[in-house]
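Peer 1: One structure is given below, represented as structure tokens, and several questions about it will come after.
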Amino acid sequence: MDIANQLYMKLREEYKIDQKEFISSYICGKTRNVFATILATILSQNSTDKSALIAFSKLNETVGEITPDRIKHADINTIIDAIRVAGLGNSKARYIKNVAEVINDLDLNIEIDCQKLRDFLTAIEGIGDKTADVVLLTCFRCREFPIDTHIRRVISRLGFLGSSPKYKDISEYFKTRFSSEDLLNLHHLLIAHGRKTCKSRKPICDKCVIRDYCKYYLDNIKN
């Protein structure tokens, strides 16, 4: 069993995932609305999922329903005020308005070309690799593996891909080893581990279930 599968097994035993802690999965599962999921994921950029969910709910209350048409016709200052709690309101409001101009409702039930849709999404201002990959994996079960700050920190400390692996290197490593369903589960598990145990400051190494695979722990704590 390679290290990726060992990590997956250990983390599945340790954490129980609550979808409400992961805004993109929660919104896609609740609404079955790809456009709403894209907006929710944009709101989560450089923010916590908790704050992003508050902002999303406020935006939904403000415009009535999150659809491209409602967002297109909403005043940008109204959007800024509604999403303020998620931070970077001016930029995110502009991105949200821009997405509404470009995207009509995407149907979850149609077959899509994942790479073509990824190229389409990442060409839109405000949608980078991570945001696109989150939407593709969460809503369409495309075989993508989004990397956020928690996952990057955990993988960097583990060290099996080097001390500063690039987004593409981490993503490709896991994509070659897991199905889309397992990729989504592992994505959530690694984020949960980064939030609760492998924290940016003062990681709780003595409570870590994967410390025996961790270069940071073996080099700095155990010895």
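Note that Cβ sites are derived from N, Cα and C of the backbone, with glycine treated the same way.
Under the heading domain 'HhH', Swiss-Prot lists 118-137. Here the residue is the original one, while Swiss-Prot reports the published mutagenesis LYS130 to Ala with the comment 2% nicking UV-treated DNA. No nicking of UV-treated DNA; when associated with A-148. The mutagenesis experiment ASP148 to Ala is recorded by Swiss-Prot, whose note states: 18% nicking UV-treated DNA. No nicking of UV-treated DNA; when associated with A-130. Residues or ranges marked as [4Fe-4S] cluster binding site in Swiss-Prot: CYS198, CYS205, CYS208, CYS214.
On this model, are these features tucked inside or out on the surface, and what's nearby?
Peer 2: Beyond its flanks by at least six residues, the domain 'HhH' (118-137) meets 24, 28, 34, 37-38, 41-42, 45, 91-92, 94-96, 98-99, 102-103, 143-148, 167, 171, 180, 183-184, 187 of its own chain at Cβ-Cβ distances under 8 Å.
Around the Cβ of LYS130 (mutagenesis position), the number of neighbouring Cβ atoms within 10 Å comes to 21.
Around the Cβ of ASP148 (mutagenesis position), a 10 Å sphere holds 17 further Cβ atoms from the protein chains shown.
The 10 Å shell around the Cβ of CYS205 ([4Fe-4S] cluster binding site) contains 17 further Cβ atoms across the protein chains shown.
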Peer 1: Write out the long-range same-chain contacts of CYS214 ([4Fe-4S] cluster binding site), meaning residues 6 or more apart in sequence whose Cβ is under 8 Å from its Cβ.
Peer 2: ARG157, LEU158, GLY159, CYS205, CYS208
Peer 1: Translate the DSSP assignment of ASP148 (mutagenesis position) into the three-state scheme.
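Peer 2: In three-state terms, ASP148 (mutagenesis position) counts as coil.
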Peer 1: Just the number: how many Å between the Cα atoms of CYS198 ([4Fe-4S] cluster binding site) and LYS130 (mutagenesis position)?
Peer 2: 21
Peer 1: Grab the pLDDT values for the domain 'HhH' (118-137) and give me their mean, rounded.
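Peer 2: Its mean pLDDT is 96.
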Peer 1: Return the single residue from the binding-site residues list (CYS198, CYS208) that has the minimum number of other CB atoms within 10 Å.
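Peer 2: If we count Cβ atoms within 10 Å for the binding-site residues CYS198, CYS208, the smallest count is at CYS208.
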Peer 1: Round to a whole number and give the Cα-to-Cα distance in Å for the pair LYS130 (mutagenesis position) and ASP148 (mutagenesis position).
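Peer 2: One finds 7 Å between the Cα atoms of these residues.
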